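See structure below.
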Amino acid sequence: MHLCHAITNISHRNSDWSREVQASLYSLMSLIILATLVGNLIVIISISHFKQLHTPTNWLLHSMAIVDFLLGCLIMPCSMVRTVERCWYFGEILCKVHTSTDIMLSSASIFHLAFISIDRYCAVCDPLRYKAKINISTILVMILVSWSLPAVYAFGMIFLELNLKGVEELYRSQVSDLGGCSPFFSKVSGVLAFMTSFYIPGSVMLFVYYRIYFIAKGQARSINRTNVQVGLEGKSQAPQSKETKAAKTLGIMVGVFLVCWCPFFLCTVLDPFLGYVIPPSLNDALYWFGYLNSALNPMVYAFFYPWFRRALKMVLLGKIFQKDSSRSKLFL
């Protein structure tokens, strides 16, 4: 790998954008990074601190927040410099570490969403056996799979250069020799990345929420019909409405994920078959649109979960440092 800032004949790469545009991009990306760090840190602190939130499902949310926080802490700052400066300043080894960690954390976040959808499916569709099925051991297995599989896949592919099989020269001429550092895929590895990190988990999410929607809708009609018959309208609906609301909330999270990541993964799988015609700047922009997903998840919690808003207030006011604050009631 050559250092782009040291190669005089391609130094124009760094001046394609004016200082005003670069400053605007730095400001926008810094806001995304800040929102990702602050939002997910509050989720981590809240679930760790408040005993009422120590449920199997919330530990899955906790693990996903850690993934998104690490993405904002370890990956986004270097990606910001690479995107704005159109140059990788940190060397070839760190390029591989950055790329593999980026793919690992992005995929891990997606895996967590898939498992969260399965958890909600069990809660809504089989509530009587939910606690027996989804216990802490089950959640730990989900968390382990969500971290380990993306790690093996990402680091194995990048450090063994399996993603470059058959396109090594093209990668050198278009990326490496220009001092760049961005994910680059052959036709085979592009399809594999699309299937592993997007299509399979995304299909699981869509199928599960399709099932949840119709089953929850049917259960709600059945409960309302029963209550009308016995004259108990408005009663005995709280447990079901609580689970249905949780399912809708996580369904919105899945929708946000699909909107954020779908453009990037479509480009990833199509670009090798189109002869690598997608400009690096567009590819970078789509990657940042995917990063935005990690900043939006805590905002979904804040909008839909009253417990998160109460926890947020206590964290910001410093009330978590008071005695017995961990036993505070967040569910009214």
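The backbone N, Cα and C atoms fix where each Cβ goes, and this holds for glycine too.
Pulled from Swiss-Prot, these are the features on record:
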type    : residues      : note
MUTAGEN : ASP102 to Ala : Abolished activation of G(s) G alpha proteins in response to agonist-binding
BINDING : ASP102        : 2-phenylethylamine binding site
MUTAGEN : ILE103 to Ala : Reduced activation of G(q)/G(11) and G(s) G alpha proteins in response to agonist-binding
MUTAGEN : SER106 to Ala : Reduced activation of G(s) G alpha proteins in response to beta-phenylethylamine-binding. Does not affect activation of G(q) G alpha proteins in response to cyclohexylamine-binding
MUTAGEN : TYR153 to Ala : Reduced activation of G(s) G alpha proteins in response to beta-phenylethylamine-binding. Does not affect activation of G(q) G alpha proteins in response to cyclohexylamine-binding
MUTAGEN : PRO183 to Ala : Reduced activation of G(s) G alpha proteins in response to beta-phenylethylamine-binding. Does not affect activation of G(q) G alpha proteins in response to cyclohexylamine-binding
MUTAGEN : PHE185 to Ala : Reduced activation of G(q)/G(11) and G(s) G alpha proteins in response to agonist-binding
MUTAGEN : TRP261 to Ala : Abolished activation of G alpha proteins in response to 3-iodothyronamine-binding
MUTAGEN : PHE264 to Ala : Abolished activation of G alpha proteins in response to 3-iodothyronamine-binding
MUTAGEN : PHE265 to Ala : Reduced activation of G(q)/G(11) and G(s) G alpha proteins in response to agonist-binding
MUTAGEN : TYR287 to Ala : Reduced activation of Taar1 in response to agonist-binding
MUTAGEN : TYR291 to Ala : Abolished activation of G(s) G alpha proteins in response to beta-phenylethylamine-binding. Does not affect activation of G(q) G alpha proteins in response to cyclohexylamine-binding
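Feature annotations (Swiss-Prot) mapped to structure.
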| residue | record | CB count, 10 Å |
| --- | --- | --- |
| ASP102 | mutagenesis position | 22 |
| ILE103 | mutagenesis position | 23 |
| SER106 | mutagenesis position | 26 |
| TYR153 | mutagenesis position | 19 |
| PRO183 | mutagenesis position | 21 |
| PHE185 | mutagenesis position | 23 |
| TRP261 | mutagenesis position | 24 |
| PHE265 | mutagenesis position | 21 |
| TYR287 | mutagenesis position | 22 |
| TYR291 | mutagenesis position | 25 |
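The DSSP secondary structure for PHE264 (mutagenesis position) is helix.
The Cβ of PHE264 (mutagenesis position) lies under 8 Å from the Cβ of ASN283, LEU286, TYR287, PHE289, GLY290, each of these being in the same chain and 6 or more residues away along the sequence. In the three-state DSSP classification, TYR153 (mutagenesis position) falls within a helix.
TYR291 (mutagenesis position) sits 8 Å from SER106 (mutagenesis position), counting Cα to Cα. In this structure the alpha carbons, written CA, of PHE185 (mutagenesis position) and PHE265 (mutagenesis position) are 11 Å apart.
Proximity to PRO183 (mutagenesis position), judged by a C-alpha distance within 10 Å, picks out none of the mutagenesis positions TYR153, TRP261, PHE265. With respect to TYR153 (mutagenesis position), the closest of these mutagenesis positions in Cα terms is ILE103, chosen from ASP102, ILE103, SER106, TRP261, PHE265. With respect to their backbone Cα atoms, ASP102 (mutagenesis position) and TRP261 (mutagenesis position) stand 14 Å from each other.
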